[in-house]
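Annotated features, as they stand in Swiss-Prot:
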| type | residues | note |
| --- | --- | --- |
| MUTAGEN | LYS138 to Thr | No change in S-binding |
| MUTAGEN | ARG140 to Ser | No hemagglutination, weak reaction with antiadhesin-specific antibody A1 |
| MUTAGEN | LYS144 to Thr | No hemagglutination, no reaction with antiadhesin-specific antibody A1 |
Amino acid sequence: MKLKAIILATGLINCIAFSAQAVDTTITVTGNVLQRTCNVPGNVDVSLGNLYVSDFPNAGSGSPWVNFDLSLTGCQNMNTVRATFSGTADGQTYYANTGNAGGIKIEIQDRDGSNASYHNGMFKTLNVQNNNATFNLKARAVSKGQVTPGNISSVITVTYTYA
């Protein structure tokens, strides 16, 4: 009987000792499912060069067009890329000049011959070919009326979406 009591007591002590040492482990699995994107150009600087007040004899006069490209590469498993343009508007089809030259607004157009203007909120969609897409664009300054000397500046943001 004493032996049974000792064995029972030892078993209870072992159960208590092991249950006191139990610790939970939590496994957390995380990750992200992303849409693959193209390699996009960083900031693009388009210089209109030196322009003169006399280049703008009346409202609507424009500077020479300056061509530039937005070339996207590595567009794997994509059919189309949409570029949406946004910035501070000046009227319905132009961007505001935030520089100190007076009477100037900025125009962005497609170089495909359509003369499509890409003002605030407008977009252009291209088909991806060989994992690449290039937006061929042009920019110029346009007179709103009397032009005064100063610098020209306008920041236009392009947001890309893929399909």
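Heads up, the Cβ atoms here are built off N, Cα and C, so glycines get one too.
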Between the Cα atoms of LYS144 (mutagenesis position) and LYS138 (mutagenesis position), what distance do you get, rounded to the nearest Å?
19
Specify the count of other C-beta atoms within 10 Å of the C-beta of LYS144 (mutagenesis position).
17
Taking the Cβ of ARG140 (mutagenesis position) as the centre, count every other Cβ atom within 10 Å, in any protein chain shown.
17
Which ones in the same chain are close to LYS138 (mutagenesis position), with CB under 8 Å and 6+ residues apart in sequence?
TRP65, VAL66, ASN67, PHE68, ILE108, GLN109, ASP110, ARG111
